[in-house]
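What Swiss-Prot says about the mutagenesis result for H283 to A is this: Strongly reduced interaction with LRP1; when associated with A-291; A-293; A-302; A-307 and A-341. As a published mutagenesis entry, K290 to A appears in Swiss-Prot alongside the note: Reduces competition with MAPT for binding to LRP1; when associated with A-304. Where Swiss-Prot documents H291 to A as a mutagenesis experiment, the accompanying text is: Strongly reduced interaction with LRP1; when associated with A-283; A-293; A-302; A-307 and A-341. In Swiss-Prot, a published mutagenesis experiment is listed as H293 to A, annotated Strongly reduced interaction with LRP1; when associated with A-283; A-291; A-302; A-307 and A-341. Quoted from Swiss-Prot, the note on the mutagenesis of H302 to A is: Strongly reduced interaction with LRP1; when associated with A-283; A-291; A-293; A-307 and A-341. For the published mutagenesis K304 to A, Swiss-Prot gives the following note: Reduces competition with MAPT for binding to LRP1; when associated with A-290. While the structure shown retains the original residue, Swiss-Prot records the mutagenesis experiment H307 to A with this note: Strongly reduced interaction with LRP1; when associated with A-283; A-291; A-293; A-302 and A-341. One mutagenesis experiment named in Swiss-Prot is H341 to A, and its note says Strongly reduced interaction with LRP1; when associated with A-283; A-291; A-293; A-302 and A-307.
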Amino acid sequence: MAPRRVRSFLRGLPALLLLLLFLGPWPAASHGGKYSREKNQPKPSPKRESGEEFRMEKLNQLWEKAQRLHLPPVRLAELHADLKIQERDELAWKKLKLDGLDEDGEKEARLIRNLNVILAKYGLDGKKDARQVTSNSLSGTQEDGLDDPRLEKLWHKAKTSGKFSGEELDKLWREFLHHKEKVHEYNVLLETLSRTEEIHENVISPSDLSDIKGSVLHSRHTELKEKLRSINQGLDRLRRVSHQGYSTEAEFEEPRVIDLWDLAQSANLTDKELEAFREELKHFEAKIEKHNHYQKQLEIAHEKLRHAESVGDGERVSRSREKHALLEGRTKELGYTVKKHLQDLSGRISRARHNEL
């Protein structure tokens, strides 16, 4: 009798209510269950878990992969800044696309190239032999090597010349690492463009291919030429400094700023514009130095945290984690600010050079 009453009762219920009934038991609302008030209300500021660092899911996946690879904290902070820049540029591109812009697909192609560089730079491209290029700041040691016999020879000559103090050798080593990174990015870009052209040749008809090579591919090769020019200028500078030592009248010390200043001097800028750019570069270099300081502090905090965890001091671990998290957040913020400023300065110089052409 009882089962018959139950069946009769169930037939009288609406379909949706039946579905909810059979999905039970329901978690209590106070625990944030699936159907609690908290879960159904919009969340204006969701908690940033490891998988919620970015608005774009593919970038979250890359971030999670990097964490699984246990990259050093400074490298992770650098990657975070690179992914933030990538996300900003991709979201801006989506707005352009909605407005019917980027018809030739060049901006989209540049975004893909930039992402490929990031993947290769941090060893996230799935290649077992991926060379993780160190950033300009701290993580590269002299034991890492420079991957180029010419650079190795120059560096050995500089070290044994007696022309450099310990501080100057550290500065010169950062310049060598910066050059190594530029070469690596050039090679990644070259490989990406080679794959792109192969795809076009295999898929697109010859008539369509001629139009593409006349616009998109041409601009991509222009980018390659600019990077190669920068590499050659950098190598000339390394040769000069390695043989002569540092000049007491040097304008700048940070490798990225030196590159920008060299490009600015050969760009189509008036004396007034060049002087204004020089002043802006001074502020930019100060910003980089501040970022480098926080990177050093983050490395120290990371070592202290590892030591505290190894001895099992709970209170000390708690304090160390708090300081580590604070420095990590600040390093990420400054890294993004530096990269954003660098992108802006590089773009302005590039446009000035194109206007000259």
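Quick reminder: no glycine exception, Cβ is built from N, Cα and C everywhere.
Unsubstituted: the structure retains its original residues.
Features as recorded by Swiss-Prot, highlighted on the structure.
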residue : record               : Cβ neighbours (10 Å)
H283    : mutagenesis position : 10
K290    : mutagenesis position : 14
H291    : mutagenesis position : 24
H293    : mutagenesis position : 13
H302    : mutagenesis position : 17
K304    : mutagenesis position : 16
H307    : mutagenesis position : 13
H341    : mutagenesis position : 15
Rounded Cα separation (Å) that holds between H307 (mutagenesis position) and H283 (mutagenesis position): 37
Cα proximity to H302 (mutagenesis position), best match among mutagenesis positions H283, K290, H291, H293, H341: H293
Inter-residue C-alpha distance, H341 (mutagenesis position) and K304 (mutagenesis position) (nearest angstrom): 32
Inter-residue Cα distance where the pair is H283 (mutagenesis position) and H291 (mutagenesis position), in Å: 13
